[in-house]
Amino acid sequence: MLKKLFFILSKEDKNFLFFLLVFSVFISFIETFAISLVMPFITLASDFSYFDRNKYLISLKEYLNIPVFEIIVYFGVGLIVFYVFRALLNAYYFHLLARFSKGRYHAIAYKVFSKFLNINYEKFTQKNQSEILKSITGEVYNLSTMISSFLLLMSEIFVVLLLYALMLLINYKITLFLSIFMVLNAFILVKILSPIIKKAGVRREEAMKNFFEILNTNLNNFKFIKLKTKEDGVLSLFKAQSEAFSKANITNESVAAVPRIYLEGIGFCVLVFIVVFLVLKNESDISGILSTISIFVLALYRLMPSANRIITSYHDLLYYHSSLDIIYQNLRQEEENLGEEKLSFNQELKICNLSFGYEGKKYLFKNLNLNIKKGEKIAFIGESGCGKSTLVDLIIGLLKPKEGQILIDEQELNANNTKNYRQKIGYIPQNIYLFNDSIAKNITFGDAVDEEKLNRVIKQANLEHFIKNLPQGVQTKVGDGGSNLSGGQKQRIAIARALYLEPEMLVLDEATSALDTQSEAKIMDEIYKISKDKTMIIIAHRLSTITQCDKVYRLEHGKLKEEK
């Protein structure tokens, strides 16, 4: 567990974790010292004669030159001040504990999200979107809870060990008996409850995975659900997983309460036993054992919550262990390491003996060859599933050939120059996603807003008239997924987004297939008009959209056949 946790945490986090562990040891000494002070205080307060019998107390009384009761009062006040200091120190420690454990949610979520953004495209296409969302949200939060439980476990172990040492010094016989009795009961608790917690943790992880899957799938098919009136069926699926998730958490919470209830009862019985044992042993001098009884009462008062926290924290480690495994596996994914080498595209792009197949599947292409000249407009046609989009993904550098190479002006496309090459490409997909922000933000897509460039691409994409009639202009919100816009308006925003990057190559992946023939023809005319000097690659189903292309290739059985 520690190996995986240290892999996930940064160097700064590990250093702070070490500091917290050292601080917890210091807190443990303070706790033990605070309890140890109670015994002499009660002893002296119950019998002033100690100041006449103990040479150190005699010297102290002579040095202070004040009545004994005043010494006891000052001792009591000092004890109160020390306990207040102890309480403040504990509060500060738990603040640091919460800041570290819950603060890791941000740091680890950022690392996991960054990892997903930086894995290669082929690996990403094999991921389940709901799994990614679950990892970044639920599993990372669970891991932060697990870290908190781990630190609390270590802190309480230190407290228990030091208090145990103190109790051994006071009365080793009672302490040894107490140890055997408590360890035996704790062992029974752990053996009985741990399997229940583990099974609940597995059920929680499985239910959570299905929970996110159902949400993701059905929210993306809302129109179909409404049309087919499938609400009841969807709710039934959601209810089953939501209940499974709740039941797993109920089991965990219920089992977590058992150690406290059980140990409180056992602790009370042990306390009564200690008092009875000491009274029977010292029948003639009850006042002499008052301090011993007091110290054991205080020690047990502090040990019972510690024992409960240790068992509960251990159960949390078991319950959330799957979250640690999931985050660890996510962060171990190999990243796409791209260099900053420049790549010029002034003459032509060559595909030489290219072969490709997705991992674990047969090759889609074998020994494919193709030349695309700078400024040329080409189209790929073919049956659905023949590999048109995959071929384009290879051409634009998202996928890497298994065999063969892609040459840009006779320079091989590789990890060193792919990043620069991708920046030369404007991409308009079939399924356009607009986020719930302004038109301007959707066009610039995270880049700084250049008003001159923004106005130019709005004009090029024929959005000028539409935006002028909007009360808020380019600051108008488009709605989630562009729900406030028509299909044609979304398409034009996607075109403006692609043009804003000032690309040298424009790629349309069935970008107008969702439009009617008239709208499609109009938008394609606009695209051809504004892309005179750009290289264009088009994937199309309708031949009417590619009449102005220089070349048309049909992809069939992994082979390209020129049709124009």
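Backbone N, Cα and C define each Cβ position, glycine as well.
The noted changes are left out; the structure has the residues it started with.
Taken straight from Swiss-Prot:
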- 17-319: domain 'ABC transmembrane type-1' (DOMAIN)
- Y50 to A: Abolishes stimulation of ATPase activity by lipid-linked oligosaccharide binding and decreases translocation of lipid-linked oligosaccharide; when associated with A-56 and A-63 (MUTAGEN)
- R86 to A: Abolishes translocation of lipid-linked oligosaccharide; when associated with A-260; A-302 and A-309 (MUTAGEN)
- R302 to A: Abolishes translocation of lipid-linked oligosaccharide; when associated with A-86; A-260 and A-309 (MUTAGEN)
- 349-564: domain 'ABC transporter' (DOMAIN)
- G382, E383, S384, G385, C386, G387, K388, S389: ATP binding site (BINDING)
- S389 to A: Impaired N-linked protein glycosylation pathway (MUTAGEN)
- G488 to D: Impaired N-linked protein glycosylation pathway (MUTAGEN)
- R492 to C: No effect on the N-linked protein glycosylation pathway (MUTAGEN)
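Here the features listed in Swiss-Prot are placed on the structure.
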residue: Y50; record: mutagenesis position; contacts (Cβ under 8 Å, 6+ apart): T43, L44, L57
residue: R86; record: mutagenesis position; contacts (Cβ under 8 Å, 6+ apart): I30, E31, A34
residue: R302; record: mutagenesis position; contacts (Cβ under 8 Å, 6+ apart): E31, I35, V159, L163
residue: G382; record: ATP binding site; contacts (Cβ under 8 Å, 6+ apart): K388, R554, L555, E556
residue: E383; record: ATP binding site; contacts (Cβ under 8 Å, 6+ apart): E556
residue: G385; record: ATP binding site; contacts (Cβ under 8 Å, 6+ apart): none
residue: C386; record: ATP binding site; contacts (Cβ under 8 Å, 6+ apart): L555, E556, H557
residue: R492; record: mutagenesis position; contacts (Cβ under 8 Å, 6+ apart): A461, N462, L463, F466, I523
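Secondary structure at R492 (mutagenesis position), taken from DSSP and collapsed to helix, strand or coil, is helix. In sequence order, L555 are the same-chain residues whose CB sits within 8 A of the CB centroid of G382, E383, S384, G385, C386, G387, K388, S389, the residues recorded for ATP being left out. The Cβ of G488 (mutagenesis position) has 19 neighbouring Cβ atoms from other residues within 10 Å, across all protein chains displayed. For G387 (ATP binding site), the Cβ neighbour count at a 10 Å cut-off comes to 22, with all displayed protein chains included. For the domain 'ABC transporter' (349-564), the mean pLDDT of the prediction comes to 86. Secondary structure from DSSP puts E383 (ATP binding site) in coil. Cα separation, S389 (mutagenesis position) to G488 (mutagenesis position), rounded: 22 Å. For the recorded positions given as S384, S389, the lowest number of other CB atoms within 10 Å of the residue's CB is seen at S384. Using a 10 Å radius centred on the Cβ of K388 (ATP binding site) and all shown protein chains, the other Cβ atoms total 23.
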